[in-house]
Amino acid sequence: MSTLKEVQDNITLHEQQLVTARQKLKDAERAVELDPDDVNKSTLQSRRAAVSALETKLGELKRELADLIAAQKLASKPVDPTGIEPDDHLKEKSSLRYGNVLDVNSIDLEEPSGQTADWKSIGLYILSFALPIILKALYMLSTRGRQTIKENKGTRIRFKDDSSYEEVNGIRKPRHLYVSMPTAQSTMKADEITPGRFRTIACGLFPAQVKARNIISPVMGVIGFSFFVKDWMERIDDFLAARCPFLPEQKDPRDAALATNRAYFITRQLQVDESKVSDIEDLIADARAESATIFADIATPHSVWVFACAPDRCPPTALYVAGMPELGAFFAILQDMRNTIMASKSVGTSEEKLKKKSAFYQSYLRRTQSMGIQLDQKIIILYMSHWGREAVNHFHLGDDMDPELRELAQTLVDIKVREISNQEPLKL
């Protein structure tokens, strides 16, 4: 390991070399200005590379020097025979050893991790773009979301399309749509758009357009979303007209409508109206002015399509429509149910099976309630009792091969593998 003097001498030497290299770089830049031939350009590039390498090395040496000085200070500090740090408040040594020092200087308490998004500014930003680039980005982050996120994790990507541009001095320049691809350690700003936030706001603003283009996330596809929405108006009308077990039965047949799910939803709408937040109301008003397909009743042809791309919470534009946040929770439960079925039928230890289970519902519930509204669990129960069995019967469980066909194919595989090798055949 280098001594303190060696590192200091190294720093002095590199600083001298850097001064010389920078002077040579300036000379090369002047030479290119006077005669921009290939030789001068090549010399300029090599001079830049040399300066960059020296700056990098100098930075490393300075960090090494700082570490050595810190280590010397630590070594010279008197060690308490009790093993307790000088600023520790304990009178007796803890059974736990001292761990890492966590530096929190970089954390901004005004914008903590996991905060509620600024939906108004996010919504207005998205509304400022042409519809084609929004729908194409939605397709890339839902239908092809897994691949896009995997390839770009930890970066801030830009979507580009001919439909999105701005004119500067009469010249068209591309206007990019920015989306951040965070890692688990990333801290997102309130107005920063992540894939989850983008799917949430885009589906909430343009459900009719999502329906017209049949953009469905694979996560929703495997729980039979396409089948579920096929006769949506007929399905929701039958549901709203059904008898509600949470309302008292009416003695007069003429008042039967007062004991239906529709009557319960009307009461729920009055409760929701009292929970409205001004920012989201402003966003809804602006969205209507910008021709977004906003709806005020769950019994609308495109209402269910706000969940087509598996948003991680109820879109803010549908938050104040009775039954909509609960419908998203119903879909989240279906995702958990399917994953539980898949985990149950898989081979492995109980711990391995538990890892394959999911918590979509808990995540959805937490994120939606952070927007200022409490979900009505009774409505989720109504959805599950009316549509649960049918939905489960239309899950895609990834095992569509007939058992006899599988057995026959496996036999042929076994025979061929034994003919050409002495290895054990794999299972189909």
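Backbone N, Cα and C define each Cβ position, glycine as well.
Just the original residues are modelled here, none of the noted substitutions.
Keep in mind the model is a prediction, meaning the values are calculated, not measured.
Record features, source Swiss-Prot:
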type: MUTAGEN; residues: Asp88 to Ala; note: Complete loss of endonuclease activity; when associated with A-103
type: MUTAGEN; residues: Leu102 to Ala; note: Loss of homomultimerization
type: MUTAGEN; residues: Asp103 to Ala; note: Complete loss of endonuclease activity; when associated with A-88
type: MUTAGEN; residues: Val104 to Ala; note: Loss of homomultimerization
type: MUTAGEN; residues: Ile107 to Ala; note: Loss of homomultimerization
Leu102 (mutagenesis position) versus Asp88 (mutagenesis position) - Cα distance in angstrom: 15
Residues that sit under 8 angstroms from Leu102 (mutagenesis position) by C-beta distance, when 6+ apart in the chain: none
All-chain count of other Cβ atoms within 10 Å of Asp88 (mutagenesis position): 13
